[in-house]
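K.L.:
Found this in Swiss-Prot, in case it helps:
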BINDING   Tyr53, Asn93, Asp120, Gly162, Leu163, His164, Gly165, Val166, Gly167, Ile168, Lys393  ATP binding site
VARIANT   Gly124 to Ser  In coumermycin A1 mutant
VARIANT   Arg184 to Gln  In coumermycin A1 mutant
VARIANT   Thr214 to Ala  In coumermycin A1 mutant
DOMAIN    473-587  domain 'Toprim'
BINDING   Glu479, Asp552  Mg(2+) 1 binding site
BINDING   Asp552, Asp554  Mg(2+) 2 binding site
Amino acid sequence: MSNDNKDLFSVLNHAQSRIDRKENTQYTSAHSEIVVPAVPLSSPHHHKEDSTYNASSIRILEGLEPVRLRPGMYIGGTDSKALHHLFSEIIDNAMDEAVAGYADLIDITLDSNNYLTVTDNGRGIPIENHPQIPDKSTLEVIMTHLHSGGKFDGKAYQTSGGLHGVGISVVNALSDDMEVEVARERKLYRQRFSRGIPQSGLEELGDVYNRRGTRVCFHPDSQIFGENTAFDPEKIYKIARSKAYLFNGVKIRWNCDPAALKDAKNIPEKDVFYFPDGLKDYLSLSLKNKHLVTAEIFSGKTQQLSGHGSVEWAIAWHNGDAYIQSYCNTIPTEEGGTHETGLRQTLLRGLKAYAELIGNKRASIITSDDVMASTVVMLSVFIKDPQFVGQTKDRLATTEAQRIVENAIRDPFDHWLANSPHEATKLLNWVIERAEERLKRRQDREINRKTAVRKLRLPGKLADCSQNSAAGAELFIVEGDSAGGSAKQARNRTNQAILPLRGKILNVASAAREKMSSSQTIADLILALGCGTRSKYREEDLRYERIIIMTDADVDGAHIASLLITFFFQEIPDLIRAGHLYLAVPPLYRISQGGKVAYARDDSHKDELLKTEFTGKGKIEIGRFKGLGEMRAEQLKETTMNPKKRTLLRVSIDTFEMQETKETVQNLMGTKPEERFRFIQESSTFANNLDI
């Protein structure tokens, strides 16, 4: 099964593009983040005699060829998130120089032609011939060889996030034009590359006396990311600003061509990021005008002994949504890791110790989940040789990081509580209230899940699964009884439930609350989920691990998916934050030739399959599915519901773009058609194909 992440902004924009343009245009958009799987939805079936397997079938990939062939293995895909990951790789190298104490200035320049330049005043990439490959400069080795760099032996860098040979070489492979300048030992050098291949030798440009460091200028390859792909100035700006918060010893200067800012809101052409109080400055700005449980933000920074690294944190408790933004060596760890585990355990133990000190026995019931409820956390660690899960470094796996964080925060947290007894008691009572609410909810729930089902009187159209546990359970939301019938036959009855919807769900972005409350379709959906809405959402009451929107692969299906996503975003956003909401990817076409069958999700995929898979003799038959209900149960199972073969797109929310996402949802789904039309004109490449 393939699970690709898609932020909610991209999902809605992509779906709206399908609705508001002519149906025969292809799936391409500047903001669309549909990830094309490496294989068709259903791989073509061949007769055994059609295939050969011998020595000539084995291919050895050389140099950076694996990166171009499977970019998803290195940057997580070819969508907008992956595109901006290229910038992260380059600025991470510059930040490593700053953290190591060799640089204090980074310049970032975004041109209107989609060239991005990052310059630092560090030591500069070495340029002398490499001892292991004597006929090449070290710069060329770093740029063209995976797993080469100065961060493996721990001598050049005590802590680092990027690895020159993994990060910058991958960016080089995925750029159609890249130029690297190195100012080192009073000499200026330059080398050019294209798609990972040197286009020139190492050139010595002359003497420089007032400059040192590395300048990297690159242009993403349209063959990888698409013709209309462009950097988002707002995303680049926010990434750069966050790096400055993470290390208060660096100044980052931002420059952007005005032509590149035409669609960006409130992003200046020039800016300077420098924050002497680091994460505390960041959190104070984020929580401006918010009511906090304690008057002060708990923040600090600890340098560990024996060169093991450092920890910086800023923590506040408030009455809003909880989120944790953590980093390791300036790398954002979106999926958490061992450093977050250390933080959670330390805060729990500290509060329990304080409760014992003041004789509050009620605190015995609190857990780390109670402590972290409605907590806003910024956590940054710098450690030697960090171990991450996956190439994109979304989760920290270093075991020692937990101990480092615990040792760093334990004493400061104890002192913070002891020095402000009034605030500490207020916080403790607040956490105890969260724990008591949790226990009351548990007592109110029926022990047996099936009893709870009967008690709730779940919708009659719901075909529930047989297992009692939510772990591994899936709810498919489908449109209409016809599709529901096929899905019920195709499902695994043990863990897959089907909920057919009657017609299009209400657009909650434009409907009054009274109308939403009277909608039977919405009431059925809320009952089936079992987790409540808005502030009453309870993760532990959610009856399924995955909520999968499965609609037709046409315009109407996209519209229904947009309405459902809007409902989840406005009414149950925590369900999206927890990673429970997915989009199924059903096929639009069935292609057959002789004994070979394949399924295509859209027109461009169909054309690709016709060129690559159906090149033999014989009549090619192409059938277009009008809807899921037209598919046989075995076809639906094979292409869309079988975990081993299907593709799912996970919907996500970027915490730091929450306000922008709210505005986008309102513009696309709200009551003002002129705002929707304006948004499409400004943000979509399909404006010329509008069919209104």
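Residue 1 is the first one shown; counting continues down the chain.
Just so it is clear, glycine is given a Cβ too, placed from its N, Cα and C backbone atoms.
Help me understand the surroundings of these features in the structure.
P.N.:
According to its DSSP assignment, Gly167 (ATP binding site) is helical.
A sphere of 10 angstroms centred on the C-beta of Gly124 (variant position) encloses 24 other C-beta atoms.
With a cut-off of 8 Å between CB atoms and residues at least 6 apart in sequence, the same chain places Arg123, Gly124, Ile125, Pro126, Ile127, Arg212 near Arg184 (variant position), listed in sequence order. Following the DSSP three-state reduction, the secondary structure of Arg184 (variant position) is strand.
The Cβ of Thr214 (variant position) lies under 8 Å from the Cβ of Asn93, Ala94, Glu97, Thr119, Asp120, Gly122, Gly124, Ile125, Val180, Glu181, Val182, Ala183, each of which sits 6+ residues away along the same chain.
Mean predicted confidence for the domain 'Toprim' (473-587): the pLDDT average there is 88.
DSSP assigns Glu479 (Mg(2+) 1 binding site) to a strand.
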K.L.:
Express the distance between the Cα positions of Asp554 (Mg(2+) 2 binding site) and Glu479 (Mg(2+) 1 binding site) as a whole number of Å.
P.N.:
12
K.L.:
In Å, rounded, how far does the Cα of Asp552 (Mg(2+) 1 binding site) sit from the Cα of Gly167 (ATP binding site)?
P.N.:
39
K.L.:
Rank the binding-site residues Asp120, Gly167, Glu479, Asp552, Asp554 by the number of other Cβ atoms within 10 Å of each Cβ, and give the residue at the low end.
P.N.:
Asp554
K.L.:
Going by DSSP, how much of the domain 'Toprim' (473-587) is helix, how much is strand and how much is coil, in residues?
P.N.:
54 helix, 21 strand, 40 coil
K.L.:
Whole-number Å distance between the CA of Gly167 (ATP binding site) and the CA of Glu479 (Mg(2+) 1 binding site)?
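P.N.:
A Cα-Cα distance of 44 Å.
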